[in-house]
Structure formats: C-alpha cells, structure tokens
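**Q** Relevant sequence annotations retrieved from Swiss-Prot are reproduced here:
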{"type": "MUTAGEN", "residues": "Q4 to A", "note": "Partially functional in a mismatch repair assay; when associated with 10-AA-11"}
{"type": "MUTAGEN", "residues": "K158 to A", "note": "Alters DNA-binding activity and impairs MSH2-MSH3-mediated DNA mismatch repair; when associated with Ala-160"}
{"type": "MUTAGEN", "residues": "K160 to A", "note": "Alters DNA-binding activity and impairs MSH2-MSH3-mediated DNA mismatch repair; when associated with Ala-158"}
{"type": "MUTAGEN", "residues": "P203 to A", "note": "No effect"}
{"type": "MUTAGEN", "residues": "Q226 to A", "note": "No effect"}
{"type": "MUTAGEN", "residues": "R247 to A", "note": "Impairs MSH2-MSH3-mediated DNA mismatch repair"}
{"type": "BINDING", "residues": "G791, P792, N793, M794, G795, G796, K797, S798", "note": "ATP binding site"}
{"type": "MUTAGEN", "residues": "G796 to D", "note": "Defective in MMR and in NHTR"}
Amino acid sequence: MAGQPTISRFFKKAVKSELTHKQEQEVAVGNGAGSESICLDTDEEDNLSSVASTTVTNDSFPLKGSVSSKNSKNSEKTSGTSTTFNDIDFAKKLDRIMKRRSDENVEAEDDEEEGEEDFVKKKARKSPTAKLTPLDKQVKDLKMHHRDKVLVIRVGYKYKCFAEDAVTVSRILHIKLVPGKLTIDESNPQDCNHRQFAYCSFPDVRLNVHLERLVHHNLKVAVVEQAETSAIKKHDPGASKSSVFERKISNVFTKATFGVNSTFVLRGKRILGDTNSIWALSRDVHQGKVAKYSLISVNLNNGEVVYDEFEEPNLADEKLQIRIKYLQPIEVLVNTDDLPLHVAKFFKDISCPLIHKQEYDLEDHVVQAIKVMNEKIQLSPSLIRLVSKLYSHMVEYNNEQVMLIPSIYSPFASKIHMLLDPNSLQSLDIFTHDGGKGSLFWLLDHTRTSFGLRMLREWILKPLVDVHQIEERLDAIECITSEINNSIFFESLNQMLNHTPDLLRTLNRIMYGTTSRKEVYFYLKQITSFVDHFKMHQSYLSEHFKSSDGRIGKQSPLLFRLFSELNELLSTTQLPHFLTMINVSAVMEKNSDKQVMDFFNLNNYDCSEGIIKIQRESESVRSQLKEELAEIRKYLKRPYLNFRDEVDYLIEVKNSQIKDLPDDWIKVNNTKMVSRFTTPRTQKLTQKLEYYKDLLIRESELQYKEFLNKITAEYTELRKITLNLAQYDCILSLAATSCNVNYVRPTFVNGQQAIIAKNARNPIIESLDVHYVPNDIMMSPENGKINIITGPNMGGKSSYIRQVALLTIMAQIGSFVPAEEIRLSIFENVLTRIGAHDDIINGDSTFKVEMLDILHILKNCNKRSLLLLDEVGRGTGTHDGIAISYALIKYFSELSDCPLILFTTHFPMLGEIKSPLIRNYHMDYVEEQKTGEDWMSVIFLYKLKKGLTYNSYGMNVAKLARLDKDIINRAFSISEELRKESINEDALKLFSSLKRILKSDNITATDKLAKLLSLDIH
C-alpha cells in the first residue's frame, strides 16, 4: 500500500489545502460504505476553530476513520502494517496549519461530520466580514421566521443553539458558549468582529433532559431536525440540490405541551403540565363597575375543554382566582391590553405567561368544523371567538384537533357541584403538600390508575349537591364492597387496573401524533386485555348487568350503567384487530431504525404495499451484494469468506495479503493484523441499500401516522371507555376508604340545614395514628345554628370545626364518614376563616387578610352554607377584636335565613349574646396545680361540652413550648394584676351607673327599678 500518511477525519479539512495532489485524492469516510444518514454540513466544517485537541498517531496503529486508495499500494511494500506519518515536511505543514487556525479562535466540531461535503465545494478561509456560510444562513432564515421561539437545531449528532438563543440556553443549562455573533440580525455592535454566530451545543441523547429544563423556564422551544438524509439527497432526483441539508421544525414545546407532545420516556410519575391548562381569556368592563369574563381552558393531557362566562364587581376578581386555583393555567392567551395590571399580577404570581394574541382568519373548513361542533354545545359568540383563537394557537403544537371534539367540552360551574374556594382548600388541608400525607386527598386516594387519580381529584374539588347522584355513589360503594369478594370478574378487573398505563394521556397523544410505537403497542394491548376480560365473563355480565333485574342492577344503578356501556363499547372496538397489525418483536427492538422499519406485521397490515415494494428493492440489492461476494471469494480463493457485517459490507484481508489486491479496492480501516476494504461495486451497492433504507423509514413513518389516524377515528368511544374505568377506579378508592373501622354511610335529610352526628371523628387526624376523642355534632334550627366554642389554647377547638367541614365534604363526595351515625343536609358551599397570616406580596397585614376573608364570606354565603370562623379579631387589639366578633354574630343571628356557623373564640363575652340560634360550647379540660408553678396547669380532655369557659390558659401553652418557668411565673403575675384592674374598673362602672339611676329625679320609682334590673351585673 502507499506510504502516504493516514490521518483522522478530524484533520482532513485542516490540511487538505496543503496536501499534495496524491493526498488530495483521499476520500472522506462519510462517502464510503456504511456512512451514517445524519450528516454535518460542509460549511460547518469550514467553521472549525481548532485542531489542537485532535490526536495524530505516529505508531503503527492507524487513526479511526482513515482511508487510503489502493493506487498507492506499491509504495507500501516495505510496510506490511498500517501506514505512519513519516514525512517530516508534512508534519511541519500540519503544525503551521494548526497554529494559524488556532489563532482564528473558532471551536473545533469536526467530530460530528459525516459526509455532507459531497454536496459543497471547498471554500477558502474567510475573513470576519465574509458572507455567512450556508448553514448559518439557513439558521438565520429559520430564526427570522420564528423569533418567538428558542431554536434547538440538529447538526450531526449534536443539537446547537445560535446567537441570542445560545446566550439564553447556555445560561440556563450551564454549558459553554462559543464566541461569535450574539444576534441573529447582527444588530450587536460586536457582531462585526466575528464571522459566525455564537453557539452552544449538547449531545442528541440529552435532548429530552435539556428540553424539560428549558420549558420549565417558560421558554417556547422549537426542535429543528434534518428533513433529508445524505443517501436520499444523493440518489433521489426530487431531493433539494442546495449545499446544506434541508431542516424543518419537527416539534414545538412549552411547559403546557411538553408532557403530552414529548416522544421521550418521561421521568417519574409527575409529568410536566399533567394537570395544567392553556387558557384563552377575555375581559370586558361595563360602565366601570362590572367585569365580564369569558374563558376557554384546555387540558391537553386529559383532553378536556372547560368553558365559562361570569361577572363580578370590577377590582374584586374572586371568581377569577377560584378558576385559577382549579384549572391551574400555564399559558394564557389574551388580546393586547385586555387585562389590567392587578389581574395580570394574578398570573405573574404563579409564573404563568400572558401571550398577547390577536384573532386570526381560519381556513374555511376549520370555521365550518367549529360551527358544526358548536351546534351540539351552543357556546356564545364571545366563547366561539376564544375557541378560534385557541385553535390557531394549537396549530403550532399540532394539538388543534382537541378543539373540534364536542364531547370533551364541559362548563366550569354546574348546579350539581359545590365549588370549594381557595381558602377552604388550604385551611381544611384538602390538598396540603400537593396531596401528600395529612391531606384529605391522601386519605381518599386508593386509586389504581393515573386517569382515576385525576378524576378523584375532580370529585374532591367539586363535591356533589345533587342528593340523587350522591346516593348513587354510596349505593355503588356498598355494592362493590359486598360483590368484590364473591366475583372473579371484579377481582380480576381490579388486578388489571393495578398495571394499567395512563390510557387517557396515551389516547390524546395518539390523536396528536406524538406517541411512541412502544406506547401505542401497550395501549392496544391493554384495551385488548379488557376486551378479552369482558368476553370471558359474558355469562356473569348477562346475569347481573344486562338486565336491570340482575343483582348489580338492583343494588347499584351507577355500576349497572357503567359496565353496560363498557361492555357495549369494548365489544365493538377495532383495537384488537389493530393489535394484530403490530410486529411485537420490533416494538421491543432497541435499534430505533429497526423498530420503525419492522413495526408492522405485513401479513395483517392492510396498507403494506408501499413498504413491501421498498423491501423488495432492498432485497434485490442484497442479492447483488451476495453475487459480488461470490466474485470476491473466487478472486481471493477463499470460499468461506463473508462480509464482516451487513452494515458496511467490508472485506477483511490479512495485512500480509493486501499487496495482491486490485488497485481500485478502497481501504477503510485496519488493525495490526488485518485491513478492511470495500470494492467499487460494494460501495455503490451499500450506498444504494442505504438509500432504500431511508426510503423505507420514510414510508414506515407515513404508514405509522395513518395507523394512528385509524385509532383516532374511535377517539370518542375510547375516551368513554377510559372515563368509565376512571369512574369505577374512583368508586373502588372510596370503597377502600369506607372500609375503615367505624365508618358509616351518611343519611341526607330534607328541610332546613342541619348536621347531627354521634361520636364523629376528624378523618385526617385519625388517619395519622393519633388517638382521636370522638365528639357529637348538634347543629340545626332546634339545636342552634350558631355554635360559639370557647376553651383553652390547644384544646381542640380548630380540629373540631375542621372535622365538621371535612365530614360534610366527604359525605357530599359520596364517601362513608368516621362516625357512629350522621344525618345532614346538602350544603352549597363551605366557607372558612381559619388561621392567621399576612400577605407581604400584596402589602396586606394579618388583620387586613382576616377582614378580606370575612368580606368574601359575607358576599358568598347563603342559607345553605357552612361557615367556619376561627378566632375572628385576633389580628388586632382586644377591644376591636371583640367589637368585630360581636357585630358578626349579631348580624348572622338576626338573619331570617342564617347559615350554620361554627365560631371559635377566646372572648367569652360573645357567649352572652342572647339569640335562640346561638348555643355555647367549650372544649373540656381539668385544672391541676403543680409545685413551683403559680398558674394552673391544664389536662386537655378534647371533649365538647355545653357552656362557656372564661380562661384560655395561655401559660399552659407557654409551658408546653418549654419557656423558662420564671418567665411564665412573671407573666402569670402580670396577667392577674391586669385581671384585677379590669374587675375593679367594671365595679366602678357599675357603681357609677347605680348612683346615676338612684339620683334621677325626673323618673318614677317603677322606672328606676326597671333600669336597675336591666344593668349587666355579674
């Protein structure tokens, strides 16, 4: 072989201008057999900044990727091993080139190059003022059309960001920023000092990790992929002839769309954007007093669209905040200047960006589709405008189909649901710590599926106010509890649910076209398993479900409807047939190309003609390679010779035998013992085979999209299947909770509001393995609608009133509750004022926050409300606190339709208000005098008893907090002095009143006696 130097492909571009004519004949590895289909642009090679990091070997082992022509074999006779750098002049030239290019301060990235140089001519070194390279020009064109996005562009086996995008991404990801032009339009004054754009890069295998980090910073990120391969570009007459590969945006991600549009395996159970929604919101103010809102909210993971129109006083915005809490917006589309600053601040506080988007003209067929959809749900014109706006916004993410399905639209507010306001959700620990331990959600959640968990969350957020629906859930719980141990059908179904993936999310991803093949396979497999399960138990279903006289039909109309509909839908779906079209072994294939090409079982797939045609062409090329191998065997006289692999189709020859090989054989690489070659014919055939492989991948991708469309055609039916399974999962979850010890079915009563319970317990505290003392609840017109509860600090007052509210909410969700017996009315809302905290962000003090909560309660309560008022007035002075509390109780006690109220206080004088609606209670305790303590210690009994208590026993709490005993004794003595002063002051006031009445001369003795009797004497 020739004595020319063998060099790595990393150096080829750096030295080619200095090489001799013989050296210039060297062929790039990317042009040889087995070159990868993803390549770098040639002009990207021109942008290399340094070759100093590249290793040049001078021993007998060749550099990876080196190739040499067989034409130089005569000069290699003295060397039976690989070639070496034995040319001193060449080394000097190489050193000069390395130094010169190092001075240009441009980063070396040639390790990504794979052969795009086939399509561009060699260019001379450029000055900083030279024109942009074709790749940079392509990047600029893309960015100028997508200024609102961060572009992450594939270049070889890396993804790169350029100019201002690179600055942003490098800062967030903490990766190196290579110097260059900092703005895409070259507006930065320093840009003239550079000839390429600044950039940062990361390996393609890290794309999913970095994407999630970028969108978490509220960035809109577009992933730009190569739209053609080197093989197609070379052999396809219809391919573009430009010097760079065509690149297109393949996906656009935001925080709202990443979870549902990502094709990656997402980490953990929490999926970004799982419960979040995208809003389109408009706000109009009438006469400066009333603000009217129109809202469309879409959750892409659940495939739910919520619509709402509501009014509230300008600057109030309480209803808006409730919707923000429930729907958790992550993006909000608004018209320019549509929202005032105080409303925009609500969204800023939750890191929700406002996107100013004007209305766009939609295509005629889209307008018609929206019109047809609206015929079924009857939205107002303002809501239809928002639907159109959201549709045009979704087009960018390929999620617009969700806006055209009428069955997924639902109103936010409903007459059959109660809405818990944010205060109640927080103070009652409904979702404390995201539903973690110690919350009501944690207590009730025994769901087996992700979609069941999300539905249970909706049930808890919106308890029922329709007693018929509540009773149906309670009947279902009783039925499933008795049936589950006697039915193989239910037992097996419950086991299947334990291993069921998120069917609803996968179904929506199938509709969006973003799901992976493995995900589709497991989705079809799971639905098919449900189909088989129902087929297997048809006799049981016929006996108990298909007739309303069956056991299930009699016990639970809700379960009867659920399973009757499930049985019908599962018996008609085509998904089991679609499952037979999949090649299971290909689904499990780790090689992504093989997974794509072999995904379909062509014996069952009904659109396989295009794939089969390309496969036949590929087989023809492989046959020709076999023929070529037979010729090579004859020439080398090695009848058992085989290609080294069926990718590169290389011929392996011992180094001692290479001198007799044909001149046109091309050496690809070598070891100390053997060299590997490709012949001109095998090279052409492998390139042709690569071309057909790329065609097959392209055709398989097209067929995969058609396959997803076939599944999507059953979207409405499949969604019903999933929602019915979710509802059953929720019933199972509530049944599991209801099986706890001493849980009882609530009884609902008509007439005036009442809660009557015997030995009721706080469900959350009890579930934390704390021994909880049960208490009775007596609230009704006869037993008092207003309960004023006094007692020592830490005596259990707040726990008791929370207990009443939690039992009410659990009962109206449709769950059994912890009590021996409970009878209650239906409540339309539960309003709370519990705890003390300020709002530093809004500049509100503790007392102002307290008063704002009271105002909210006064505006929203009615006769069917349950109010929890915990120590109102504690945020201000004692006299003001007493006055406000007194005024509140008097106000409610004089209402003709007074709601049920639980009022805890440390102001015992409030219990002296006279009203037939008021009952006084206190949390019981036992006093104990201990040695060395001036104050009375208290043993809490946590039992509710009638009557008032006049001491809060704050010293006892100070002791529990382990304050120094001397400090507590001093505090007690001061407290006693103040108490005596207060008693003396009251006595003086009484004496003064007596004196004034007795000295009055202008009234009769009878009137004097009446006034004396009216004095408040204790």
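The first residue you see is number 1, and the count goes up from there.
Heads up, the Cβ atoms here are built off N, Cα and C, so glycines get one too.
This is the original sequence, none of the listed changes applied.
Not measured: the values here are computed from a predicted model.
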**Q** Determine, using Cα-Cα distances only, which of these binding-site residues is closest to K160 (mutagenesis position): P792, M794, G795.
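**A** Looking at Cα distances from K160 (mutagenesis position), the smallest one goes to M794.
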**Q** Fill in the CA-CA distance, M794 (ATP binding site) to P203 (mutagenesis position), as an integer in Å.
**A** 58
**Q** Please tell me which one of the binding-site residues listed here (P792, K797, S798) sits closest to Q226 (mutagenesis position), measuring Cα to Cα?
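**A** That would be S798, nearest by Cα distance.
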**Q** Of the mutagenesis positions listed here (K158, P203, R247), which is spatially closest to G796 (mutagenesis position) when Cα positions are compared?
**A** P203
**Q** Look at the recorded positions G791, P792, G796 and tell me which residue has the greatest number of other C-beta atoms within 10 angstroms of its C-beta.
**A** G791
**Q** Measuring CA to CA, name the entry from the recorded positions K158, R247, S798 that ends up nearest P203 (mutagenesis position).
**A** K158
**Q** Using the Cβ center of G791, P792, N793, M794, G795, G796, K797, S798 as the ATP site position, which other residues in that chain lie within 8 Å, going by their Cβ?
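**A** Filtered neighbour residues, in order: M923, F940.
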**Q** Across all the protein chains here, work out how many other Cβ atoms are within 10 Å of the Cβ of Q226 (mutagenesis position).
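**A** Here the count is 22.
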**Q** Hey, how far is K158 (mutagenesis position) from S798 (ATP binding site), Cα to Cα, in Å?
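**A** Roughly 59 Å, rounded to the nearest whole number.
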**Q** Translate the DSSP assignment of K160 (mutagenesis position) into the three-state scheme.
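**A** For K160 (mutagenesis position) - judged by DSSP and reduced to three states - the answer is strand.
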**Q** If you measure from the Cα of R247 (mutagenesis position), which of the binding-site residues P792, K797, S798 is the nearest?
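**A** Closest recorded candidate to R247 (mutagenesis position) by Cα: S798.
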**Q** In sequence order, which same-chain residues at least six apart have a C-beta under 8 angstroms from S798 (ATP binding site)?
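**A** Once residues fewer than 6 apart are set aside, S798 (ATP binding site) is near I834, D870, T904.
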**Q** Identify, among the recorded positions P203, G795, the residue whose Cβ has the fewest other Cβ atoms within 10 Å in this structure.
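**A** Among the recorded positions P203, G795, the lowest count of other Cβ atoms within 10 Å belongs to P203.
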